[in-house]
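**Student:** First the structure, then my questions, so here it is.
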Amino acid sequence: MAGLGHPAAFGRATHAVVRALPESLGQHALRSAKGEEVDVARAERQHQLYVGVLGSKLGLQVVELPADESLPDCVFVEDVAVVCEETALITRPGAPSRRKEVDMMKEALEKLQLNIVEMKDENATLDGGDVLFTGREFFVGLSKRTNQRGAEILADTFKDYAVSTVPVADGLHLKSFCSMAGPNLIAIGSSESAQKALKIMQQMSDHRYDKLTVPDDIAANCIYLNIPNKGHVLLHRTPEEYPESAKVYEKLKDHMLIPVSMSELEKVDGLLTCCSVLINKKVDS
């Protein structure tokens, strides 16, 4: 039935596509606000630890794409593809400087034999950071980077699921203040704009979600995985970075909790979900 989806399989993943970060990120990555300079060497170490958690610790097959110095934002792979089941939508990122990032991602997803759909419409923009998939439906943030036409193409691509749009007034993306922390659990920041967006999502949906409210909007961006033999796994920001939000995550007794630092990439709007595209490939029987 449309919109119902397959919640039982939510969070399952066999592969993660990531991309190394270029030196050019330090000076040339897009950022919503001027601030501290990125320590690129430290950003690289944090990124390597993140990739290590997905691969070595959790056993996903990691496909690591090389950095491209002409694409300073290319480490943020989430924005260039939305993958659901065996279908991958190659997006048309809202920032023109990021459009060429899709090429290498498309190639990688073709090698994984996914069904590829490309967003060709020049009136459409969509960043994957604006796409929240709950396992039952999609919410798409309408932001500076994602427009209505982009949301319509996503809805056409994933016809089995309901798609609702949510205005994003503050913050770069919808997932700058929310994400899924479990099969039925939305992690949400405490700001007025985050709470307003949650209210809209609740009104749009036929389903009642549980919510996990954290004090810091940025810390509401986490990665939930359902890993065989490990169960519920949650990557969240460290207590050193966001102590009060970490305390909220620590109350999730059914989850294997893995704190991960992202302080350097955060300076250029990078959050945990931004740095991977997670894929659940069916095992050939």
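Glycine residues also receive a Cβ, built from the backbone N, Cα and C atoms like all the rest.
Grabbed the feature section from Swiss-Prot, which reads as follows:
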- LEU30 to Ala: Reduces enzyme activity and affinity for asymmetric dimethylarginine about 12-fold (MUTAGEN)
- LEU30, ASP73, GLU78, ASP79, ARG98, ARG145, VAL268: substrate binding site (BINDING)
- GLU78 to Ala: Reduces enzyme activity about 1000-fold, and affinity for asymmetric dimethylarginine about 100-fold (MUTAGEN)
- HIS173: active site, proton donor (ACT_SITE)
- LEU271 to Gly: Reduces enzyme activity about 10-fold, and affinity for asymmetric dimethylarginine about 7-fold (MUTAGEN)
- CYS274: active site, nucleophile (ACT_SITE)
- CYS274: Zn(2+) binding site (BINDING)
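Distances, neighbours, how buried they are, the whole picture for these features please.
**Tutor:** On its own chain, LEU30 (mutagenesis position) has PRO72, ASP73, ALA95, SER97, ARG98, VAL268, ASP269 as residues at least 6 apart in sequence with a Cβ closer than 8 Å to its own Cβ.
Within 10 Å of the C-beta of VAL268 (substrate binding site) there are 23 other C-beta atoms, taking all protein chains into account.
GLU78 (mutagenesis position) falls within a helical segment according to DSSP. The Cβ of GLU78 (mutagenesis position) has GLY128, GLY129, THR273, CYS274, CYS275, SER276, VAL277 as same-chain neighbours under 8 Å, each 6 or more residues away in sequence.
Within the same chain, the residues at least 6 positions away from HIS173 (active site, proton donor) whose Cβ sits under 8 Å from its Cβ are ASP127, GLY129, ASP130, GLY141, SER143, ARG145, THR146, listed in sequence order.
The secondary structure of LEU271 (mutagenesis position), as reduced to three states from DSSP, is coil rather than helix or strand.
Taking all protein chains in view, 25 other C-beta atoms sit within 10 angstroms of the C-beta of CYS274 (active site, nucleophile).
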**Student:** Mind giving me a neighbour count for ARG145 (substrate binding site)? Other Cβ atoms within 10 Å of its Cβ, every protein chain shown.
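**Tutor:** Taking every protein chain into account, the count is 24.
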**Student:** Can you tell me whether DSSP puts ARG98 (substrate binding site) in helix, strand or coil?
**Tutor:** helix
**Student:** Max CA to CA distance in Å over the substrate-binding set LEU30, ASP73, GLU78, ASP79, ARG98, ARG145, VAL268?
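**Tutor:** In whole numbers, the farthest two Cα atoms are 15 Å apart.
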**Student:** Centre the Cβ atoms of LEU30, ASP73, GLU78, ASP79, ARG98, ARG145, VAL268, go out 8 Å, and tell me which other residues of that chain have a Cβ in range of the substrate site.
**Tutor:** ALA29, PHE76, PRO93, ALA95, ASP127, GLY129, ASP269, CYS274
**Student:** In three-state terms from DSSP, label ASP73 (substrate binding site) for me.
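**Tutor:** Reduced to three states, the DSSP call for ASP73 (substrate binding site) is coil.
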